[in-house]
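The feature S-adenosyl-L-methionine binding site is assigned by Swiss-Prot to Thr99, Gly122, Ala123, Glu124, Lys125, Trp126, Ile142, Leu151, with experimental evidence given as support. Here the residue is the original one, while Swiss-Prot reports the published mutagenesis Arg41 to Lys with the comment 30-fold increase in Km for AdoMet. According to Swiss-Prot, the experimentally introduced change Arg41 to Ala is described as follows: Lack of activity. Experimental mutagenesis at this site is recorded by Swiss-Prot as Thr99 to Ala, annotated: Small increase in Km for AdoMet. Quoted from Swiss-Prot, the note on mutagenesis experiment Leu101 to Ala is: 13-fold increase in Km for AdoMet. Listed in Swiss-Prot as a mutagenesis experiment, Val128 to Ala is described as follows: Small increase in Km for AdoMet. Quoting Swiss-Prot on the mutagenesis of Ile142 to Ala: No change in Km for AdoMet. For the mutagenesis experiment Met144 to Ala, the note given by Swiss-Prot reads: 15-fold increase in Km for AdoMet. Under the heading of mutagenesis, Swiss-Prot lists Ser150 to Ala and annotates it as follows: 170-fold increase in Km for AdoMet. For Leu151 to Ala, Swiss-Prot lists a mutagenesis experiment annotated as follows: Small increase in Km for AdoMet. In Swiss-Prot, a mutagenesis experiment is listed as Asn152 to Ala, annotated with the note 80-fold increase in Km for AdoMet.
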Amino acid sequence: MRERTEARRRRIEEVLRRRQPDLTVLLENVHKPHNLSAILRTCDAVGVLEAHAVNPTGGVPTFNETSGGSHKWVYLRVHPDLHEAFRFLKERGFTVYATALREDARDFREVDYTKPTAVLFGAEKWGVSEEALALADGAIKIPMLGMVQSLNVSVAAAVILFEAQRQRLKAGLYDRPRLDPELYQKVLADWLRK
């Protein structure tokens, strides 16, 4: 039993050393549990520490088995509205890119994800709202070559977040701890209780 406990602690410390506090997602009214769960699972896979959500209906997000338990390892901060979410991210130095099917949107691979970055994803059916687009620093898109012009929101999140991971790996951002020591200890204590 002691070996399992020590192995678990080592694994938690290894994962925590790679967490990227300056890479996140902002989810605008993404309310389907399977999409939210899949996005959080991808966030965990690429090292996102905290995701953000705005749900205008005020409901508390729910998860399903798609998360693989990742909602325990990626914090989800729910904001009361878009302005509060943007204020929170901007005060922390994030550039916010909204995903959008627009002519003026940049190819998602042209963005430098090694800088503090939040990627905004919109509701499953409608995408990012005009209000959110107006607040964002820029719009990005995943080029589509087929007849279908959009991907499921959780698939789009995976595509973009793994590009961010690729860039960050190349820049060596996973090679050293990114959390300040106080936050590291706080999160470590929380994770060890789970």
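Backbone N, Cα and C atoms are what each Cβ position is placed from, and that goes for glycine too.
At each noted position, the model has the original residue.
Features recorded in Swiss-Prot, as mapped to the structure shown.
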residue: Arg41; record: mutagenesis position; DSSP (3 states): helix
residue: Thr99; record: mutagenesis position; DSSP (3 states): strand
residue: Gly122; record: S-adenosyl-L-methionine binding site; DSSP (3 states): coil
residue: Val128; record: mutagenesis position; DSSP (3 states): coil
residue: Ile142; record: mutagenesis position; DSSP (3 states): coil
residue: Leu151; record: mutagenesis position; DSSP (3 states): coil
Exercise for review: Report, as a single number, how many Cβ atoms besides its own are within 10 Å of the Cβ of Trp126 (S-adenosyl-L-methionine binding site).
Suggested key: 9
Check your understanding: Same-chain residues six or more away whose CB lies under 8 A from the CB of Met144 (mutagenesis position)?
Key -> Ser150, Leu151
Practice item. Output, ordered by sequence, the same-chain residues six or more apart from Ile142 (mutagenesis position) with a CB under 8 Å from its CB, or 'none'. Key: Thr99, Phe108, Leu151, Ala156, Val159, Ile160
Exercise for review: Round to a whole number and give the Cα-to-Cα distance in Å for the pair Glu124 (S-adenosyl-L-methionine binding site) and Leu101 (mutagenesis position).
Suggested key: 13
Study note, to complete from the structure: Same-chain residues at least 6 positions away from Lys125 (S-adenosyl-L-methionine binding site) with a Cβ under 8 Å from its Cβ, in sequence order, are none
Practice item. Work out how many Å separate Ala123 (S-adenosyl-L-methionine binding site) and Asn152 (mutagenesis position) at their Cα atoms, rounded off. Key: 10
**Study point:** Site of maximum Cβ density within 10 Å, from recorded positions Leu101, Ala123, Val128, Leu151
**Key:** Val128
**Study point:** Residues Thr99, Gly122, Ala123, Glu124, Lys125, Trp126, Ile142, Leu151 [recorded S-adenosyl-L-methionine binders]: greatest CA to CA distance in Å
**Key:** 17
